[in-house]
Amino acid sequence: MKPVLVLAILAVLFLRLADSVPRPLDVVVSEIRSAHFRVEENQCWFHMGMLHYKGRMSGNFTEKHFVSVGIVSQSYMDRLQVSGEQYHHDERGAYFEWNIGGHPVPHTVDMVDITLSTRWGDPKKYAACVPQVRMDYSSQTINWYLQRSIRDDNWGLLFRTLLVYLFSLVVLVLLTVGVSARLRFI
C-alpha cells in the first residue's frame, strides 16, 4: 500500500508541475481595428477536448450591435452567436462580455475569431485568439490530445500525454492487484 501512496503523491506533484510550465501554444493574438471599440479581455483554451472562451469588448455600442464568436479550422467552421444578454450598459459605458465554456470541437481547430456587426451590416473581425492546450489527464480525451499533438508536431504534449496515461494505467493495475491480493487472504 505504501508504494501506491507514494506513486499517488508523485502523480499529484507531476500534474501540478506540468500545468505550471508555459507551453509554446500560449499565444494570444489581439487585433483592434477601430478606435470606437476596444478588446479588454481575450482568452481561449482547450480543456477535455472542449473550447472555453472568455472576453470583454467595450466601446460605442448600441442595442443593435451584436458579437459573434467563430471557430476556424481547415475542416471545421462554426459560428457561436453571443446573445444580447451579454450586452451591458453602466456608468463606464457600453460593453459586451462573453464566457463560452465547454463547446465540443475537433482537434483541428486553429483559431477563434470575434466579429462585431449590427443587425444589417457586414460583420468585421475585431479580435482573434489562438487556443492554448490545457491538459486534463483523463482517459476520455486521450485520443483528442494524441491527435492534436501529432497535428501540431508538439512532441512535448505527445510524450506528456503518453507518460501520464501509462502512469495512470500502472497505478490502476497496482491498486487492482493490491485489492484482489488482500481480499484473497482475508
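Just so you know, the numbers here start at 1 and follow the chain as drawn.
Including glycine, each Cβ sits where the backbone N, Cα and C put it.
Keep in mind the model shows the original residues, not the substituted ones.
Listed in Swiss-Prot is the mutagenesis experiment S58 to A, annotated as follows: Loss of endoplasmic reticulum retention. Within 10 Å of the Cβ of S58 (mutagenesis position) there are 18 other Cβ atoms, across all protein chains.
Looking at Swiss-Prot, the entry for mutagenesis of E63 to A says: Loss of endoplasmic reticulum retention. Mapped onto three states, the DSSP output places E63 (mutagenesis position) in coil. Using a 10 Å Cβ-Cβ cutoff, E63 (mutagenesis position) registers 10 neighbours.
Quoting Swiss-Prot on the mutagenesis of K64 to A: Loss of endoplasmic reticulum retention.
All protein chains included, K64 (mutagenesis position) registers 12 other Cβ atoms within 10 Å of its own Cβ.
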